[in-house]
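All remarks here apply to the structure that follows.
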Amino acid sequence: MSTSNLFSTVPFGKNVLNHKIVLSPMTRFRADDNGVPLSYMKTFYAQRASVRGTLLVTDAVAICPRTKGFPNVPGIWHKDRIAAWKEVVDEVHSKGSFIWLQLWATGRAADLEALTSRGLKLGSSSEVPVAPGEPTPRALDEDEIQQYILDYVQGAKNAVHGAGFDGVEIHGANGFLIDQFLQSSCNRRTDQWGGSIENRSRFGLEITRGVVDAVGHDRVGMKLSPWSTFQGMGTMDDLVPQFEHFITCLREMDIAYLHLANSRWVEEEDPSIRTHPDFHNQTFVQMWGKKRPILLAGGYDPDSARRLVDQTYSDRNNVLVVFGRHYISNPDLPFRLRMGIALQKYNRDTFYIPCSGEGYVDYPFCKEYLDQADEAAVAG
């Protein structure tokens with residue numbers, strides 16, 4: 001049995017986690033055509049909640065119809081979607097675990113057909129396409145920006161007060177709408193929403209303030225991916241000062257946690273970027289401090305996760321490790337890591353099959369876990 005600091009308890013929002021292994025938010029296209037979570041989703045999250053005291057973060061969830069930028073992604077508006085999510089939440093809570101919903105708006109990164117089929121258009125911080133040859137979005141006007149802020153707030157209320165989520169994670173990463181305002185590679189505005197570090201930060205910070213006011217500071221997290229070049233991001237000259245300012249403001253709001261993602265594909269495209277002193281987010285981790293949890297994602301496996309918490313950040317108890325692909329194929333992942341049990345391999349071909357349980361809820365638990373099935377849940 002492992003004695004790694006991965007398996008020490010940590011305060012998190014209004015709860016206490018039994019370990020530091022977190023389910024990553026992952027888009028899997030398992031909602032129906034209207035964005036209502038299918039029953040597969042309840043099974044998926046319940047399986048991964050089976051080790052008591054686990055933290056789960058959901059798929060990216062559209063906050064309103066115009067932010068649903070892809071088919072078969074879930075939403076959190078209207079009573080039918082809220083009710084379906086409540087079933088998921090109740091099942092997770094019955095296992096003794098915790099679940100936070102990720103609030104999402106796609107902006108220029110949306111699938112154009114998914115919008116135009118509903119009479120909607122691409123919108124972003126500026127008229128800058130996600131890549132050369134891709135459709136050019138409209139620059140959102142002042143009224144639209146204010147409405148987006150309200151939509152995030154309502155989405156948070158629907159999640160926490162309606163569906164019973166333990167909190168919400170605001171998706172500010174991976175080139176989606178908040179990132180499109182935050183980074184000058186996309187944001188070319190000259191009004192109060194662009195043109196300076198402070199102005200580019202304004203959209204994400206106003207959203208965060210509104211959500212904090214709506215559901216409480218200890219129910220709000222933020223995900224960022226400073227170094228990701230996915231969807232046209234990560235190429236600005238003042239990247240470190242931009243994110244230093246943004247993270248400082250988040251810290252002052254006393255939100256529950258910060259989630260930082262490193263990008264494996266950035267390293268594959270440009271291995272030299274690894275030599276930048278801030279590439280692995282150490283500067284931002286230090287800025288965040290030791291008071292509140294910080295989630296770190298970036299292709300971790302069991303060995304690198306242990307090194308992260310036991311060596312790199314051995315001086316702090318607030319670093320949690322986010323797993324995606326390995327959690328897909330190992331619903332009992334925390335148990336396997338603690339007991340030193342080999343991981344099952346994942347199948348990429350089944351990651352994104354719409355409306356299907358294949359490769360989603362059909363990975364088995366290990367025999368050692370099942371031998372304890374008479375317990376309500378396995379202690380983390």
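If you go along the chain as it appears here, the first residue is 1 and each next one adds 1.
Glycine residues also receive a Cβ, built from the backbone N, Cα and C atoms like all the rest.
Substituted residues are absent from this model; it holds the original ones throughout.
In the three-state DSSP assignment, the secondary structure recorded for Lys223 (FMN binding site) is strand. Within 10 Å of the C-beta of Lys223 (FMN binding site) there are 28 other C-beta atoms, taking all protein chains into account. Per Swiss-Prot, the feature FMN binding site maps to Pro25, Met26, Thr27, Ala60, Gln102, His171, Lys223, Gly299, Gly324, Arg325; the stated evidence is similarity to another entry.
What Swiss-Prot says about the natural variant Arg81 to Gln is this: In strain: P1 / 1029/N5. If you take the C-beta of Arg81 (variant position) and look for same-chain residues 6 or more apart in sequence within under 8 angstroms, you find Asn34, Gly35, Val36, Pro37, Pro74, Gly75.
A natural variant is reported in Swiss-Prot for this position, Arg118 to Gln, and the note states: In strain: P1 / 1029/N5. The secondary structure of Arg118 (variant position), as reduced to three states from DSSP, is coil rather than helix or strand.
Sequence-distant neighbours of Gly123 (variant position): residues of the same chain at least 6 apart with a C-beta under 8 Å from its C-beta are Gly107, Arg108, Pro137, Arg138, Ala139, Leu140, Glu144. Among the natural variants that Swiss-Prot reports, Gly123 to Glu is described with the note: In strain: P1 / 1029/N5.
Tyr352 (substrate binding site) carries neither a helix nor a strand DSSP state and counts as coil. The annotation substrate binding site is assigned in Swiss-Prot to His171, Asn174, Tyr352.
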Inset, instruction - Please report the number of other Cβ atoms within 10 Å of the Cβ of Asn174 (substrate binding site). - result: 20
Inset, instruction - Just give me the nearest neighbour of Asn174 (substrate binding site) among the recorded positions Thr27, Arg118, Gly324, Cα to Cα. - result: Thr27
Inset, instruction - List the residues of the same chain that sit at least 6 positions away from Tyr352 (substrate binding site) in sequence and have their Cβ under 8 Å from its Cβ, in sequence order, or write 'none'. - result: Thr27, Arg28, Phe29
Legend entry - For Arg118 (variant position), the one of Pro25, His171, Gly324 that lies nearest, given that the binding-site residues are compared by Cα: His171
Inset, instruction - Report, in whole Å, the straight Cα-to-Cα distance of His171 (substrate binding site) from Lys223 (FMN binding site). - result: 5
Inset, instruction - Look up Arg81 (variant position) in the DSSP assignment and report helix, strand or coil. - result: helix
